[in-house]
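The domain 'Guanylate cyclase 1' feature in Swiss-Prot is assigned to 472-599. Swiss-Prot lists Asp477 to Ala or Asn among its mutagenesis entries, and the accompanying note reads: Almost abolishes enzyme activity. Abolishes enzyme activity; when associated with A-521 or N-521. The Mg(2+) 2 binding site annotation in Swiss-Prot covers Asp477, Ile478, Asp521 and rests on a curator's inference. According to Swiss-Prot, the Mg(2+) 1 binding site annotation covers Asp477, Asp521. According to Swiss-Prot, the feature ATP binding site maps to 477-482, 519-521, Arg565, Lys1127, 1201-1203, 1208-1212, Lys1248. Quoted from Swiss-Prot, the note attached to the mutagenesis of Gln487 to Glu or Ala states: Does not affect inhibition by G(i) G alpha protein GNAI1. Record note (Swiss-Prot) on the mutagenesis of Glu492 to Ala: Decreased inhibition by G(i) G alpha protein GNAI1. Quoted from Swiss-Prot, the note on mutagenesis experiment Met495 to Ala is: Decreased inhibition by G(i) G alpha protein GNAI1. Thr496 to Ala appears in Swiss-Prot as a published mutagenesis result, with the remark: Decreased inhibition by G(i) G alpha protein GNAI1. Recorded in Swiss-Prot as a mutagenesis result, Glu499 to Ala carries the remark: Increased inhibition by G(i) G alpha protein GNAI1. Here the residue is the original one, but Swiss-Prot notes a mutagenesis experiment at this spot, Asp521 to Ala or Asn: Almost abolishes enzyme activity. Abolishes enzyme activity; when associated with A-396 or N-396.
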Amino acid sequence: MSGPRSASPPGCAATRGGPEHRAAWGEAEARANGHPHAAGGATRGCSKKPGGAVTPQLQQQQQQQQHEQQHEQQQHEQQQHVQQQQRLAKRWRGDDDPPLGGDDPLAGGFGFSFRSRSAWQERGGDDCGRGSRRRRRGAAGGGSSRAPPAGGGGGPAAAGGAEVRPRSVELGLDERRGRGRAEPEPEAEAGAPGGDRGARDGDGPAGPGACCRALLQIFRSKKFPSDKLERLYQRYFFRLNQSSLTMLMAVLVLVCLVMLAFHAARPPLRLPHLAVLAAAVGVILVMAVLCNRAAFHQDHMGLACYALIAVVLAVQVVGLLLPQPRSASEGIWWTVFFIYTIYTLLPVRMRAAVLSGVLLSALHLAIALRANAQDRFLLKQLVSNVLIFSCTNIVGVCTHYPAEVSQRQAFQETRECIQARLHSQRENQQQERLLLSVLPRHVAMEMKADINAKQEDMMFHKIYIQKHDNVSILFADIEGFTSLASQCTAQELVMTLNELFARFDKLAAENHCLRIKILGDCYYCVSGLPEARADHAHCCVEMGMDMIEAISLVREVTGVNVNMRVGIHSGRVHCGVLGLRKWQFDVWSNDVTLANHMEAGGKAGRIHITKATLSYLNGDYEVEPGCGGERNAYLKEHSIETFLILRCTQKRKEEKAMIAKMNRQRTNSIGHNPPHWGAERPFYNHLGGNQVSKEMKRMGFEDPKDKNAQESANPEDEVDEFLGRAIDARSIDRLRSEHVRKFLLTFREPDLEKKYSKQVDDRFGAYVACASLVFLFICFVQITIVPHSVFMLSFYLTCFLLLTLVVFVSVIYSCVKLFPGPLQSLSRKIVRSKTNSTLVGVFTITLVFLSAFVNMFMCNSEDLLGCLADEHNISTSRVNACHVAASAANLSLGDEQGFCGTPWPSCNFPEYFTYSVLLSLLACSVFLQISCIGKLVLMLAIELIYVLVVEVPRVTLFDNADLLVTANAIDFNNNNGTSQCPEHATKVALKVVTPIIISVFVLALYLHAQQVESTARLDFLWKLQATEEKEEMEELQAYNRRLLHNILPKDVAAHFLARERRNDELYYQSCECVAVMFASIANFSEFYVELEANNEGVECLRVLNEIIADFDEIISEDRFRQLEKIKTIGSTYMAASGLNDSTYDKVGKTHIKALADFAMKLMDQMKYINEHSFNNFQMKIGLNIGPVVAGVIGARKPQYDIWGNTVNVASRMDSTGVPDRIQVTTDMYQVLAANTYQLECRGVVKVKGKGEMMTYFLNGGPPLS
């Protein structure tokens, strides 16, 4: 094929001299939108209910609803259309223009794009050397008209051109196609990872059974099914568990020391028992040292935990067997302490914690039963003890399960964030490779920066153009390609082109050339881009020689007489992209035009060069006169001296041999042969052998060995490996010191604290329920062991009703469907607000605490010592336990009758008030959403109030109990018949023991609360970092995807990015009925000139960019959603419709009518541009319909193309057309005429390659009804 092709500047001979080559111009984007088209318009009606007849009234209502919905849809589409017009008008309309309204003749029908009159007048022809108003326009517009410096990869500032409108419009991004994401719920809290996982309106359980299962589900935690994942989880929390274990050992040492002190304070001393307690302290201290050594491993954690449980059991047994006044209530406090700390601070699984808690409880009950079997009140004490131990175990479970679930959930969410990040990273790398295979890195990076940058609403679009001097441009055309294509099927044609251009791409990489575009059977590339090279002319000549050699192989294999015609010229180029959609990297300049004509005026199998190129070759090649002017009018007109390469000189042969030898040595040193190049090699899997050239590295290509190894890895293993490295690398101490305050445990950064405070704990209802359960246990304990009173029953009933109401309102959040809206709203306000939930939690804990000791005020508070002293007429200091036994009142622990003549009942077991207060402290620890400082303040308040009550108004209650317990333990049978009081054990007074044990509990619970909150905050911080990294990667991925979808059709990009596709899978499809349009500005070549005043033609390209941008905005309108922009070549705009199932309307042919409407809209738009820019651009448009073949060719730089007779004829309709007219074929005429479009017959037109054809002019759309 011969004739020039327009790949160079707008207005080169391509728009006129080579229309036959436009058949292969293509890069169509298949619409993947959410607007499926139905023939005849979309109708939405009400569906008929099954089983019922449709009455006429119902039919009428349905029809009315359909009409109303259609009317609303039309209004919505009209509103979108007006908004699109307003966006377009921002640049074209001036203050003196009439407003866009119903009376404006230019506002109806097609919705024009208006530009400011002053902007066009001041630019007009000046920017192309026709006046002196350009500088005024630049000053008024606030931007420079200069092109960005060569090699610049900056953002908007680097380009200097004026930015335009929001970035979604600036970069040609179709917003209506990106609305798949759901809008966030208005009441949902934002900004915190983890978010609100609670129930929402409209979701949640549907019945009471499901609601109960949902409540039970929050306390379930299972081992991960994968052993590897479970080990990662253990590693994830190993340091925290190690810290928790050390903390537990410290508090156990404290408890053992307290037990030793209590035993040492009361004679007689038993050294064996003291030795066991001291040995336990020593063992725990040794274990604490070992657990904090660097050699302590994750596998040692379980062994240390079970060893500690064994030590606790030994201490439990020894503590209960110590000589003391026997009592079934002795040892309850440390048993409760041991049980709870095993659940909360010991990092063991639930089964081990439950077994340990049950065993400790059983040991206490068994030893108490054996030692106090003769007590007639033992049953009440044992029942109370069972209730206390049961409550402790339940609270332990309620604390252990949510904590473990939270930890496992935090681990799982962190892993999911990392998994999503790595997945996004892999996809992003694929997108980067695909993107950078189409656009050079500096252009792609600048576009992505502009997407992310906030842009001002300015007059003109940014133009991505850079100027490069001293480059060589090569054009190569396959002579005889038409006969080759005629012998191939659609698949064979795609495979042949793919194989051929894959070889050319490989040769271009080896010869340091950058392939620009493939135009049908024409291939052109540039050397000296993106990085300048001194040997750019040599590279192009060598590339041409290799291409001629490669085509000879095709000739031998196929038997078809095909050959290459190569033309080369050296000079200056402008490179970049134009328009808003379907970008393709291209070059423009008069030198590119000349190179194009050098190929057209060349000879088959020869390299045709200009004198400029010859001057760069330094005599390394033998040449002969080319006489190009004899074969090409352009060369003759411009008196271009040309030459044909004969052969390279001996010097050049030696240099080439040396380079080849070095390449072989480098290949051998790598250790394997380069892979065979074939068409089936996907473009991003092939990097031209074993190495990547410097130019390709600059364009984003990686080493194939590293990439293949990366892609072959299992994604799950990759996630686990990455997480393992991150776990090993993170430092808990460093994170705490950098981000968290030491005592308050608040984040140092206010934003972090704000995000953390917005987290919603959807287990709040379970916390309230657990605290209410503690209240019930306290009630049962008090009812069992404390004398009954009306006040007791009324107070407990009141508290029960209040707590039931609180539990009811809190649990509604997890069962939203069962209750009315106001209750749901109240529950959400409580649960979703940290302040409200904290206040409700404090209220609940207060009720539980009051229920623990308020009955104390109903007990007899008389001083038993004083009564006995008066009875025996002795001083109170001489009263002992034997006086109790000798009292005439027959006092005993089991007697609830008031003594000393008072009517108030006797509460002989006041220590159970203390144990109830301990249970209320445990209820305080259940509320995980309350901060550790808040818990500390609350627990100190509880301790202070209770200790004041014990030590001041009700101290005699505890003194009396001490005396009665001692008396009850005296064995008078061993007195040998004497009247003396036998020797008996003494005990530390309860009024001394009570503050100590409560302080120990407060300390342990505070340490646990600090550990829980510290763990939660560190998990939040780590997960936040993982989430932010994931979001950054997703944001980068979104930028790449938006750019990528603006270059390749979405289905084509998805095809190449799919991991599961085969390497030998080509992309091609046959389309049954496609409408194709070519629209060219016929006289743009007259407008384009390269002068110093217009920045060597850049300002002319800026004008073309604005025109193409207007066309791109028009094709983005919703009514043209069936259309696809294929590409722009110079000043020619190519579009098609019906390329996929979502845009092809087989019955209604609406995709054909849409393309005809679009063509008329372009004509009207061009007229208006001429009116306001004082230019006289003339547009010719050609339309045709028929079958096409769509596919992707090019291994290194994929290019979506459409081929077929339909495309060829559409191109001929443009090239043979008349300025300012739309020419259509007979097939197109039949479809449009059947839809009442206004057409007129032009007559018979001679078309190259087709002979004579009857054609028609499209004058207008259907008449308005």
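A Cβ is built for glycine as well, from the same backbone N, Cα and C atoms used for every other residue.
Substituted residues are absent from this model; it holds the original ones throughout.
Remember, predicted model here, so these are calculated numbers, not experimental data.
What Swiss-Prot annotates, mapped onto the structure for a quick look.
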{"residue": "Asp477", "record": "mutagenesis position", "DSSP class": "strand"}
{"residue": "Gln487", "record": "mutagenesis position", "DSSP class": "coil"}
{"residue": "Glu492", "record": "mutagenesis position", "DSSP class": "helix"}
{"residue": "Glu499", "record": "mutagenesis position", "DSSP class": "helix"}
{"residue": "Leu519", "record": "ATP binding site", "DSSP class": "strand"}
{"residue": "Arg565", "record": "ATP binding site", "DSSP class": "strand"}
{"residue": "Arg1212", "record": "ATP binding site", "DSSP class": "helix"}
Legend entry - Using Cα positions only, nearest of the mutagenesis positions to Arg565 (ATP binding site) (Glu492, Met495, Glu499): Glu499
Legend entry - Distance check against Leu519 (ATP binding site) for the recorded positions Asp477, Ile478, Gln487, Met495, Thr496, Glu499, keeping those with Cα within 10 Å: Asp477
Legend entry - Inter-residue Cα distance where the pair is Arg1212 (ATP binding site) and Thr496 (mutagenesis position), in Å: 25
Legend entry - Sparsest-packed of the listed recorded positions (Met495, Val1209) - C-beta count within 10 angstroms: Met495
Inset, instruction - Would you kindly give the Cα-Cα distance separating Ile1202 (ATP binding site) and Ile478 (Mg(2+) 2 binding site), rounded to the nearest Å? - result: 18
Inset, instruction - Mind giving me a neighbour count for Asp477 (mutagenesis position)? Other Cβ atoms within 10 Å of its Cβ, every protein chain shown. - result: 28
Inset, instruction - Measuring Cα to Cα, tell me the gap between Met495 (mutagenesis position) and Arg1212 (ATP binding site) in whole angstrom. - result: 26
Inset, instruction - Calculate the per-residue pLDDT averaged over the domain 'Guanylate cyclase 1' (472-599) and state the result as an integer. - result: 87
Legend entry - Cβ packing number for Thr496 (mutagenesis position), 10 Å threshold: 20
Legend entry - Arg1212 (ATP binding site) to Glu492 (mutagenesis position) - Cα separation in whole Å: 25
Legend entry - Pairwise CA distance, Gln487 (mutagenesis position) versus Ile1202 (ATP binding site), rounded so that it is a whole Å: 18
Legend entry - Residue distribution over DSSP helix, strand and coil in the domain 'Guanylate cyclase 1' (472-599): 60 helix, 39 strand, 29 coil
Inset, instruction - Going by Cα-Cα distance, pick out whichever of the binding-site residues Gly480, Ile1202, Val1209 is nearest to Glu492 (mutagenesis position). - result: Ile1202
Legend entry - Mapped DSSP class for Ile1202 (ATP binding site), helix or strand or coil: strand
Legend entry - Asp521 (mutagenesis position) versus recorded positions Asp477, Gly480, Glu499, Ile1202, Val1209 - nearest by Cα: Asp477
Legend entry - Inter-residue C-alpha distance, Ile1202 (ATP binding site) and Glu499 (mutagenesis position) (nearest angstrom): 17
Inset, instruction - For the binding-site residues Ile478, Ile1202, work out the Cβ neighbour count at 10 Å and name the residue with the minimum. - result: Ile478
Legend entry - Under 8 Å by Cβ from Gly480 (ATP binding site), same chain, sequence gap 6 or more: Val560, Asn561, Val562, Asn563
